[in-house]
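Trainee: Have a look at this one.
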Amino acid sequence: MCSLASGATGGRGAVENEEDLPELSDSGDEAAWEDEDDADLPHGKQQTPCLFCNRLFTSAEETFSHCKSEHQFNIDSMVHKHGLEFYGYIKLINFIRLKNPTVEYMNSIYNPVPWEKEEYLKPVLEDDLLLQFDVEDLYEPVSVPFSYPNGLSENTSVVEKLKHMEARALSAEAALARAREDLQKMKQFAQDFVMHTDVRTCSSSTSVIADLQEDEDGVYFSSYGHYGIHEEMLKDKIRTESYRDFIYQNPHIFKDKVVLDVGCGTGILSMFAAKAGAKKVLGVDQSEILYQAMDIIRLNKLEDTITLIKGKIEEVHLPVEKVDVIISEWMGYFLLFESMLDSVLYAKNKYLAKGGSVYPDICTISLVAVSDVNKHADRIAFWDDVYGFKMSCMKKAVIPEAVVEVLDPKTLISEPCGIKHIDCHTTSISDLEFSSDFTLKITRTSMCTAIAGYFDIYFEKNCHNRVVFSTGPQSTKTHWKQTVFLLEKPFSVKAGEALKGKVTVHKNKKDPRSLTVTLTLNNSTQTYGLQ
């Protein structure tokens, strides 16, 4: 999924959650209750709304009593279940105010909780009575005495209590400041460690992708939080219509099945599957676009079939043990860029039922020789004379960067050669780093200036109607384009010649979502980065 916002808005239906939730209802009865409450209130009495309906109350205690009796939401149980103290409680209240989740969702949450972000310290409602509630009373209930010790008046006792609370608040703020400072030191240490470490360990059964921490992987997921990349992907007709045709033309694969959509984005594949007759569809995505996806699902009245879960597939807890079908649009530039296939294979190993299927199921990567002397000169020879100055040293920075662009088919000078065949049902994560010898049959005498790579996608297993699409330069262009590896020193080739070479593909050791590609060709070796 070469797509890369924040979709979290303070409206009903945008919930940072692990499930797609039905929208709360504002019934006429609730409005009537609110009117009755307003009529009975003294003028100027401060009110606060219920967390789950429109009723108003004049104290936190009344509000929580109502939540417990009418909505089966017990704040005492919630605080103890998650070990919430002052700041955790504040975040919880603001999270509910901002995201409007259902009671069922709130009662189903387990750690990690979705209200940990600093943004939930900001009050949603001005003068919210619930934020003035002392959550520590839930841990240490105290009885209010009817007489005051040592001859203190009631006012004096209140003042002393306020001083005690102020001191406790200052202590908590100081502790939070120290915690933030420690956290920053830890982050800096982790960044320094990553930048100075060349090797990540990886076994054949696990992926370094699964081990990435939030601060390491945040840029990747945040890039998918903006609508723009999803618009680009949805408008890619080759991509989107291929998935649609595969699903709609093979409904037997989805009828009454439980389907998992890994990296669901806006939910388009989940909705295709639901329309094809799936019994249940689970969409998982870590990016903020999931909040818009929740609204999209409700707008299309598919919330009874589709459940959306926010988080990494390696970390979330699905509401089912096994699924029948896994679908995902995981492909990146040169197929493997972004390493999202690692996550799909993780999901397959953990959740796919025996006899289940993963789609797309077959993928191939191919190379082809390119001759485009003008473009090579524009990007490489350009540095030999820049306004009369020599800048040839810049070539060392330009050449190692793979270029993603749409090639003119007329620049192709060889037949393609496959270098990798992936069957998603049998491939392991370790197979995604590989070396391959290749031979390119030259079709036209010319100068070879670059080698280009692209991939083809197949929906085949159990399909009555097979669907295939290509990202090659001779096919309709897609948002994946082609990946071009410019040669430092072009060389001549003759028609009919067999140009032999070797390619090695690895994850970047410092950024495993990026790729390192090494080409050996014409007695020369060059390493390229795709990032």
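Numbers run from 1 along the shown chain.
Cβ coordinates are placed from backbone N, Cα and C, and glycine is handled just like the others.
The noted changes are left out; the structure has the residues it started with.
Residues or ranges marked as active site in Swiss-Prot (evidence: similarity to another entry): Glu329, Glu338. Residues annotated as S-adenosyl-L-homocysteine binding site in Swiss-Prot: Arg239, Gly263, Asp285, Ile313, Glu314, Ser343. Summarising the annotation, Swiss-Prot assigns domain 'SAM-dependent MTase PRMT-type' to 217-531 and lists sequence analysis as the type of evidence. The mutagenesis experiment Tyr87 to Phe is recorded by Swiss-Prot, whose note states: No effect on interaction with RPS2. Swiss-Prot documents Tyr87 to Cys as a published mutagenesis change and attaches the note Markedly reduced affinity for RPS2. Annotation of the mutagenesis experiment Tyr87 to Glu in Swiss-Prot: Markedly reduced affinity for RPS2. For the mutagenesis of Glu338 to Gln, Swiss-Prot gives this note: Loss of catalytic activity. No effect on ALDH1A1 activity regulation. The structure shown keeps the original residue. For the mutagenesis result Val403 to Trp, the note given in Swiss-Prot is Reduces catalytic activity. While the structure shown retains the original residue, Swiss-Prot records the mutagenesis experiment His464 to Ala with this note: Loss of interaction with ALDH1A1. Looking at Swiss-Prot, you'll find the mutagenesis Asn465 to Ala noted as follows: Loss of interaction with ALDH1A1. In Swiss-Prot, a mutagenesis experiment is listed as Arg466 to Ala, annotated with the note Loss of interaction with ALDH1A1.
Could you tell me the structural context for the features on the list?
Mentor: Counting every protein chain shown, the Cβ of Glu329 (active site) has 25 other Cβ atoms within 10 Å.
In the three-state DSSP assignment, the secondary structure recorded for Glu314 (S-adenosyl-L-homocysteine binding site) is coil.
In the shown protein chains, 17 other C-beta atoms lie within 10 A of the C-beta of Tyr87 (mutagenesis position).
Of all the Cβ atoms in the protein chains shown, 27 others lie within 10 Å of the Cβ of Glu338 (mutagenesis position).
Val403 (mutagenesis position) falls within a strand when secondary structure is assigned with DSSP.
In sequence order, Gln249, Asn250, His252 make up the list of same-chain residues 6 or more apart from His464 (mutagenesis position) whose Cβ falls under 8 Å from its Cβ.
Cβ neighbours of Asn465 (mutagenesis position) (same chain, under 8 Å, six or more residues apart in sequence): Asp245, Phe246, Gln249, Asn250.
Within 10 Å of the Cβ of Arg466 (mutagenesis position) there are 12 other Cβ atoms, across all protein chains.
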Trainee: Measure from the Cβ of Arg239 (S-adenosyl-L-homocysteine binding site) and count the other Cβ atoms within 10 Å, all protein chains considered.
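Mentor: The Cβ of Arg239 (S-adenosyl-L-homocysteine binding site) has 23 Cβ neighbours within 10 Å.
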Trainee: Provide, as an integer number of angstrom, the distance between the C-alpha atoms of Tyr87 (mutagenesis position) and Asp285 (S-adenosyl-L-homocysteine binding site).
Mentor: 27
Trainee: Say you check the Cα of Val403 (mutagenesis position) against those of the binding-site residues Arg239, Ile313, Ser343; which is nearest?
Mentor: Arg239
Trainee: Give, as a single whole number between 0 and 100, the mean pLDDT over the domain 'SAM-dependent MTase PRMT-type' (217-531).
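Mentor: Taking every residue in the domain 'SAM-dependent MTase PRMT-type' (217-531) and averaging pLDDT yields 92.
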Trainee: If you count the other Cβ atoms within 10 Å of each Cβ, which of the recorded positions Ile313, Val403 comes out on top?
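Mentor: Of Ile313, Val403, the one with the most crowded Cβ is Ile313.
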